[in-house]
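Undergrad: Submitted below is the structure of interest, expressed as structure tokens.
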Amino acid sequence: MALQRTLSIIKPDAVSKNVIGEILTRFEKAGLRVVAAKMVQLSEREAGGFYAEHKERPFFKDLVSFMTSGPVVVQVLEGEDAIAKNRELMGATDPKKADAGTIRADFAVSIDENAVHGSDSEASAAREIAYFFAATEVCERIR
């Protein structure tokens, strides 16, 4: 097992349902520590830049529109195999295919409004964390 960091975003649909605390509790109960967090209202430029890898995909415009429709909570999670653990907690991208008890099965309504985002690899995690946080904003959690 390896100590990792991963980026997690609680998306506008979950923020508007007021389930931020419930989602964070799931991360912590699974052994993940929040080492950076903030609520932000993304601009079109910020959302478009974050999801730039999808720019040529047909859903890109709708994704940017959704991600700017309300505030999001962006956090860095740290723990043993944090990337895989977070993705397991999130569940399948399509909440209809997500296992019962996962974040998306419990809080998402559609593949478009699917409650959370999580990094899919160490390279993505490093890039995504740097997109939202300066190194000085990520705290060491020794205790």
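Cβ coordinates come from backbone N, Cα and C, glycine included.
Where a substitution is noted, the model still shows the residue that was there originally.
Keep in mind it's a predicted model, so treat the numbers as computed, not measured.
Marked as ATP binding site by Swiss-Prot: Lys11, Phe59, Arg87, Thr93, Arg104, Asn114. Ser43 to Ala appears in Swiss-Prot as a mutagenesis experiment; the accompanying note says: Decrease in autophosphorylation. Strong decrease in alginate production. Among the mutagenesis results in Swiss-Prot, Glu56 to Asp has the note: No change in autophosphorylation. Strong decrease in alginate production. The residue drawn here is the original one. Looking at Swiss-Prot, the entry for mutagenesis of Ser69 to Cys says: Decrease in autophosphorylation. Strong decrease in alginate production. Under the heading of mutagenesis, Swiss-Prot lists Glu80 to Lys and annotates it as follows: Decrease in autophosphorylation. Strong decrease in alginate production. Quoting Swiss-Prot on the mutagenesis of His117 to Gln: Lack of autophosphorylation and of kinase activity. Strong decrease in alginate production. Residues or ranges marked as active site, pros-phosphohistidine intermediate by Swiss-Prot: His117. Recorded in Swiss-Prot as a mutagenesis result, Ser119 to Ala carries the remark: No change in autophosphorylation. Does not affect alginate production. Annotation of the mutagenesis experiment Ser121 to Ala in Swiss-Prot: No change in autophosphorylation. Does not affect alginate production. Under the heading of mutagenesis, Swiss-Prot lists Ala125 to Arg and annotates it as follows: Lack of autophosphorylation and of kinase activity. Strong decrease in alginate production.
Help me picture these features in the structure, burial and contacts included.
TA: Reduced to three states, the DSSP call for Lys11 (ATP binding site) is coil. Under 8 Å, Cβ to Cβ, and six or more positions away along its own chain, Lys11 (ATP binding site) finds Phe66, Met67, Val72, Glu113, Asn114, Ala115, Val116, His117.
Applying an 8 A CB threshold to same-chain residues 6+ apart, the list for Ser43 (mutagenesis position) reads Thr68.
Classification of Glu56 (mutagenesis position) by DSSP places it in coil, neither helical nor stranded.
Secondary structure at Ser69 (mutagenesis position), as computed by DSSP, is coil. Every protein chain considered, the tally of other Cβ atoms within 10 Å of the Cβ of Ser69 (mutagenesis position) stands at 17.
Following the DSSP three-state reduction, the secondary structure of Glu80 (mutagenesis position) is strand. Take the CB of Glu80 (mutagenesis position) and look out to 10 A: across all protein chains shown you find 12 other CB atoms.
Annotation note: His117 (mutagenesis position) sits in a strand segment as assigned by DSSP.
Taking the Cβ of Ser119 (mutagenesis position) as reference, residues of its chain lying under 8 Å away and at least six apart in sequence are, in sequence order, Thr6, Leu7, Ser8, Ile83, Asn86, Ala125, Glu128, Ile129.
Neighbour count (other Cβ atoms within 10 Å of the Cβ, all protein chains): 11 for Ser121 (mutagenesis position).
For Ala125 (mutagenesis position), the number of other Cβ atoms no farther than 10 Å from its own Cβ, over all displayed protein chains, is 22. Secondary structure at Ala125 (mutagenesis position), taken from DSSP and collapsed to helix, strand or coil, is helix.
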Undergrad: Among the binding-site residues listed here, Thr93, Asn114, which has the most company in the form of other Cβ atoms within 10 Å of its Cβ?
TA: Asn114
Undergrad: Quick one: of the mutagenesis positions Glu56, Ser69, Ser121, which has its CA closest to the CA of Arg87 (ATP binding site)?
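TA: Result for Arg87 (ATP binding site): the nearest of the mutagenesis positions is Ser121.
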Undergrad: Just to verify a number: CA distance, Glu80 (mutagenesis position) to Phe59 (ATP binding site), in angstrom, no decimals.
TA: 33
